[in-house]
Amino acid sequence: MLLLLLLIVVTTLYIFAKLHYTKWERLGFESDKATIPLGSMAKVFHKERPFGLVMSDIYDKCHEKVVGIYLFFKPALLVRDAELARQILTTDFNSFHDRGLYVDEKNDPMSANLFVMEGQSWRTLRMKLAPSFSSGKLKGMFETVDDVAAKLLNHLNERLKDGQSHVLEIKSILTTYAVDIIGSVIFGLEIDSFTHPDNEFRVLSDRLFNPKKSTMLQRFRNLSNFICPPLAKLLSRLGAKDPITYRLRDIVKRTIEFREEKGVVRKDLLQLFIQLRNTGKISDDNDKLWHDVESTAENLKAMSIDMIASNSFLFYIAGSETTAATTSFTIYELAMYPEILKKAQSEVDECLQRHGLKPQGRLTYEAIQDMKYLDLCVMETTRKYPGLPFLNRKCTQDFQVPDTKLTIPKETGIIISLLGIHRDPQYFPQPEDYRPERFADESKDYDPAAYMPFGEGPRHCIAQRMGVMNSKVALAKILANFNIQPMPRQEVEFKFHSAPVLVPVNGLNVGLSKRW
């Protein structure tokens, strides 16, 4: 009797699982072959391949505009068509306005940042933060960025002081550069991780991006943020919160208290957050921007310490990795394309001369803006190596796929494989080649609808211009002062990483030598 009961239970579960994992086929969608209970995530679960590459693999092997996938037990849809992807992000934004990620503003305020917030809360915060990254604000922060770039230059000069060519792992060096920019511009800290790598902020950064130093519960909780937000909310309320985020909150709190107590004012993003907290808005008047810190009782809650900390943490996560990756991948590709390297280096030299600047001296915002070919290089790098290899959205109302009879059900998770689209030859001819000229006005050779490394529409990356500026500053410093040694062309291999970024298996090793 017991054996029969067990057989009935197992059979019932099997039938239920088969029905669950054939949902998309029954609804008429092309579907990735799913395994029970891992769905499309077997290689992710076994740490064989990162999630972004798994989505790109499915993109490559399937054929229809929309493909059914299973994120473990969660049915979702992968969009394989650039026009449809852009439509979801822009014209039909009202049907896909949320990301569907974990957020719990009330009980876990450090989870409530611009990236994950939903509905009116997101709209209000986006509107308030938008002025933070205007041209005037970036120009005001430029000196701080240039100070960090000078430390990068000093570090490289010290590593190459014997005048010989040396192979350096450039990604780790540029990660230090990016982290110090974030620490200074966003957290308001005076740090030099090149000289003092054991400072509190750098140590927290290493722990954050090194999953080996997190517990199994933390890793499971981080995965549930994306796969199953209700479970993440439950785990959070049971105490499974990331201690690093709260350590960073303490840093923000101490810095704000110090500034307000001592009357310290700096031209950085934290100062803008303080202004938003105290006045309810960020001024558009550049002359008053950094000094308008008077507060009123009703506006003190406009941006709490927790909200400042959570959004600082967001810009830290997004800004440090994307800046380091974009800059290092650009250097790596230039080493494999000497003719492109020569053109980029010549432009930097000419711009410095035109603006009356010296290679080892200070840069200016205007000079960086004048480096147009460097812009093309950054565009090509972010095409081939998007900072986030995929975008995600949640369908908030039933949506009919254009020119089909297919309907995307409400609450369905949507994945857009940027890596797949950006390396699709129908949108970008010869996608494996590094060709900055494909973006030049006079020789455009790509489908503009398919290029979206920072997202598109109302939820596009708010700090896009800052990230590009930070990368261009580092590139200009390196190209102006060092020779990059040519090397054979070879595609980068990526290893498994729990973070949704592209991590090279063996780093990015490039030969550098002094020019002067």
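Quick reminder: no glycine exception, Cβ is built from N, Cα and C everywhere.
Just the original residues are modelled here, none of the noted substitutions.
Going by Swiss-Prot, these are the annotated features:
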VARIANT   Met55 to Leu  In allele CYP6D1v3 and allele CYP6D1v5
VARIANT   Ala150 to Asp  In allele CYP6D1v1
VARIANT   Leu153 to Ile  In allele CYP6D1v1
VARIANT   Ser165 to Thr  In allele CYP6D1v1
VARIANT   Ile182 to Asn  In allele CYP6D1v5
VARIANT   Gln218 to Glu  In allele CYP6D1v5 and allele CYP6D1v1
VARIANT   Lys262 to Thr  In allele CYP6D1v5
VARIANT   Arg266 to Pro  In allele CYP6D1v3
VARIANT   Asp447 to Asn  In allele CYP6D1v5
BINDING   Cys461  heme binding site
VARIANT   Met469 to Ile  In allele CYP6D1v4, allele CYP6D1v5 and allele CYP6D1v1
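Ranking the variant positions Lys262, Arg266 by C-beta neighbours within 10 Å puts Arg266 at the top. The two recorded residues, Ala150 (variant position) and Lys262 (variant position), have Cα atoms 28 Å apart. Taking the Cβ of Ile182 (variant position) as reference, residues of its chain lying under 8 Å away and at least six apart in sequence are, in sequence order, Phe315, Tyr316, Gly319, Ser320.
Note on proximity: of the recorded positions Lys262, Cys461, Met469, the one nearest Ser165 (variant position) is Met469, by Cα distance. Most Cβ neighbours within 10 Å, among the recorded positions Met55, Ala150, Leu153, Cys461, Met469: Met55 holds that distinction in the structure as shown. The CA atom of the residue listed as 'heme binding site' is located 29 Å away from the CA atom of Leu153 (variant position). Checked against Arg266 (variant position), the variant positions Met55, Leu153, Asp447, Met469 differ in C-alpha distance, with Met469 being the nearest. Considering only the variant positions Leu153, Lys262, Asp447, Met469, Met55 (variant position) has Asp447 as its nearest partner by CA-CA distance. The two recorded residues, Met469 (variant position) and Leu153 (variant position), have Cα atoms 17 Å apart. The number of other Cβ atoms within 10 Å of the Cβ belonging to Ser165 (variant position), over all protein chains shown, comes to 15. On its own chain, Asp447 (variant position) has Ala82, Gln426, Tyr427, Phe428 as residues at least 6 apart in sequence with a Cβ closer than 8 Å to its own Cβ.
With respect to their backbone Cα atoms, Lys262 (variant position) and Leu153 (variant position) stand 32 Å from each other.
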